[in-house]
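All remarks here apply to the structure that follows.
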Amino acid sequence: MGNKCSRSKVKEPKRKDIDELAERENLKKQSEEIIEEKPEEVVEQVEETHEEPLEQEQELDEQKIEEEEEEPEQVPKEEIDYATQENKSFEEKHLEDLERSNSDIYSESQKFDNASDKLETGTQLTLSTEATGAVQQITKLSEPAHEESIYFTYRSVTPCDMNKLDETAKVFSRRCGCDLGERHDENACKICRKIDLSDTPLLS
């Protein structure tokens, strides 16, 4: 029913194979005929023909081996020295770059630390006095009831930046109690966003 297995098929010889087989058979017949006529001479000729290519192959192999052994010795020393110098110079450049970057980072961090220490000592006092005044005014606007203060500790958290307090910024918004400085964004302010502006007059 099914197709025959293609693996079990014996391959038919191609035309070239047929020609080669015919030539081999002819050579065998000729050699047998010659051997029957003059067996001693034929044996000597066959041995000589077999020995000659073997000797030639051995000589060629020996020459190749000798050439391969001589090749590594012929590499000029100048090329080796140049390659090692390139490697050293590349490594030295890489190390110098690393040292520079590390020293730059270290010096910048030192500058930053020194500057931050100065800022902390000098400006902390001014910020604390200005901020306490602002916090006192904010707490007056939104002071919790007496009962709530017992249960909750009051923290004054303003969504706006309190670092820039100048004379014009000390005017507080009626909507959220934040300072109306340059950094006050009413769209980003959590308190300003929740206030309904439909009833309030426009602020100038």
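Including glycine, each Cβ sits where the backbone N, Cα and C put it.
A helical conformation is recorded for Thr84 (mutagenesis position) in the three-state DSSP classification. Taking the Cβ of Thr84 (mutagenesis position) as centre and 10 Å as the limit, one finds 10 other Cβ atoms among all the protein chains shown. For the published mutagenesis Thr84 to Ala, Swiss-Prot gives the following note: No effect on GAP45 phosphorylation levels.
Under its mutagenesis entries, Swiss-Prot includes Ser89 to Ala with the note: No effect on GAP45 phosphorylation levels. Severe reduction in GAP45 phosphorylation levels; when associated with A-103. Reduces phosphorylation by CDPK1. DSSP gives Ser89 (mutagenesis position) a helix state.
Ser103 (mutagenesis position) falls within a helical segment according to DSSP. Listed in Swiss-Prot is the mutagenesis experiment Ser103 to Ala, annotated as follows: Severe reduction in GAP45 phosphorylation levels. Further reduction in GAP45 phosphorylation levels; when associated with A-103. Loss of phosphorylation by PKB. Reduces phosphorylation by CDPK1.
Under its mutagenesis annotations, Swiss-Prot gives Ser149 to Ala the following note: No effect on GAP45 phosphorylation by CDPK1.
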Just to verify a number: CA distance, Thr84 (mutagenesis position) to Ser103 (mutagenesis position), in angstrom, no decimals.
28
Do me a favour and check the Cα-Cα span between Ser103 (mutagenesis position) and Ser89 (mutagenesis position); whole Å is fine.
21
